[in-house]
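**Q** The heme b binding site annotation in Swiss-Prot covers His75, His107, Arg111, Arg303, His361, Cys363 and is backed by experimental evidence. One entry in Swiss-Prot concerns the mutagenesis experiment Phe89 to Ala. Its note says: Very low epoxidation, no hydroxylation activity on FD-892. For the published mutagenesis Thr300 to Val, Swiss-Prot gives the following note: Full epoxidation activity, no hydroxylation activity on FD-892. For the mutagenesis of Thr300 to Ala, Swiss-Prot gives this note: 93% epoxidation, 13% hydroxylation activity on FD-892. The structure shown keeps the original residue.
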Amino acid sequence: MTDTTLVEAGDPAEDAPEWPMKRDTGCPFDPPPGVRKLLAEKPLSRARIWDGSTPWVVTRHADQRALLSDPRVSHDGLRDGYPHISADFKFLSMAQPSFAGQDDPEHGRIRRMVTLPFTARRIEAMRPAIQKITDELIDGMLAGPKPVDLVEALALPVPVRVICEMLGVPYEDREFLQQNNNAMIYRDTAQGDAQKAAIAQAMYLKELVGTKLGDRGDDILSDLAVQVEAGEITQDDAAGIGMMLLGAGHETTANMIALGTLALLENPEQLAEVRDSDDPKVIVNTVEELLRYLTIAQDTVRRIAAEDIEIGGVVIKAGEGIVFPLNAANWDPDLYPEAPDRLDIHRANARRHLAFGYGVHQCLGATLARVELQIVYSTLLRRIPTLALAGTLDEIPFKHDQIAHGVYELPVTW
């Protein structure tokens, strides 16, 4: 927090910049230059989003933590003034509400229904299964022709197979589900197409929950079916929860696998250290540093003030939206004074990043993502020690049109 004189927010500045800001294509790992400028010069400011409204943009790590843990900051997307990502996201929040978009106590009540499978103990017990999936996919890479698209061959299949098994979703339906998910998260999806995809996804999951009512398995959707029968939630609620877990459970992890591998390939000395080390702490800290450095969920955390809140010498009034660019907080020199713009797998406080958000809405699957990344990076580099980029960095198609950063393809060879 800063010691500036307390001021109240009046009308938004006429020169509020457009949001989201564009990345510099020559620096694909970096936050947009405009975001870095706000962090350095105006850490609490306004920006203009798609509907013409001007929510607050909070860039400093300390301010983000303070607000994301403040009960006066609401995640209720139905509140007037909530800064939705797009018109389609606004529609989705109203048509298919999820517990992730609710406040306590309702958020906590629903979250507790799905927490058990994501506890550290449960996830650690899944390591052998995740290792087996990873080895099978790398076997396929080694047996096939080169170059290989790492996204298609490894980065996407690992988290998709894992989350499908956890949810009880048939893996053979993955293409249908992935197409719908893509339509919902692309910034440039034609208005209405995301809505159609969301409806199709919700109907699919609602029907699947219906089948679980009479034929339960050892999976999350079956657990939700029990709650439906008990009258704790509706079948639509269960479908909405499943939809959120399905999307969040694979998209960001798939992007991290591919983009993190690319970042290591661009830092060969650090890659070699990760590959050759027998110390498990090395891969653990490498994953934390990659999460900090890349911050896949670059523009997903939005909130609204439920009451007037003073922070950093500014009053954010009730009903005003707040945008949290996590990539700015994770490059904040106040927390990371030593070259935050560089990858450093030995960074001592890397784990203090906000890549999974913060507060009661922190990512439910954070432990799962960490374990998947640890297994995939270490196994890939150990089994293919000469892994290399097949082409040049400027040929890689980056996901600049999505709310989650990543690459569409990553051709590799060895």
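Even glycines carry a Cβ here, placed using N, Cα and C.
Every position carries its original residue.
Tell me about the surroundings of these features in the structure.
**A** Within the same chain, residues at least six positions away from Cys363 (heme b binding site) with a Cβ under 8 Å of its Cβ are Ala248, Phe356, Gly357, Ala369.
For Phe89 (mutagenesis position), the count of additional Cβ atoms within 10 Å of its Cβ stands at 23 [all protein chains shown].
In this structure, Thr300 (mutagenesis position) belongs to neither helix nor strand by DSSP; it is coil. Other Cβ atoms within 10 Å of the Cβ of Thr300 (mutagenesis position), summed over all protein chains shown, number 18.
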**Q** I need the most crowded of these binding-site residues: His75, His107, Arg111, Arg303, His361. Count other C-beta atoms within 10 angstroms of each C-beta and give me the top one.
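**A** Result for the most crowded candidate: Arg303.
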**Q** Mind computing the max CA-CA distance among His75, His107, Arg111, Arg303, His361, Cys363, which the record assigns to heme b binding, rounded to whole Å?
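**A** Across His75, His107, Arg111, Arg303, His361, Cys363, the widest Cα separation comes out at 18 Å.
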**Q** Taking only the Cα atoms, work out how far His361 (heme b binding site) lies from Thr300 (mutagenesis position), in Å, as a whole number.
**A** 12
**Q** Please report the Cα separation of His75 (heme b binding site) and Thr300 (mutagenesis position) in Å, rounded to an integer.
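**A** If we compare the Cα positions of His75 (heme b binding site) and Thr300 (mutagenesis position), the gap is 12 Å.
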**Q** Taking only the Cα atoms, work out how far Phe89 (mutagenesis position) lies from Arg303 (heme b binding site), in Å, as a whole number.
**A** 14
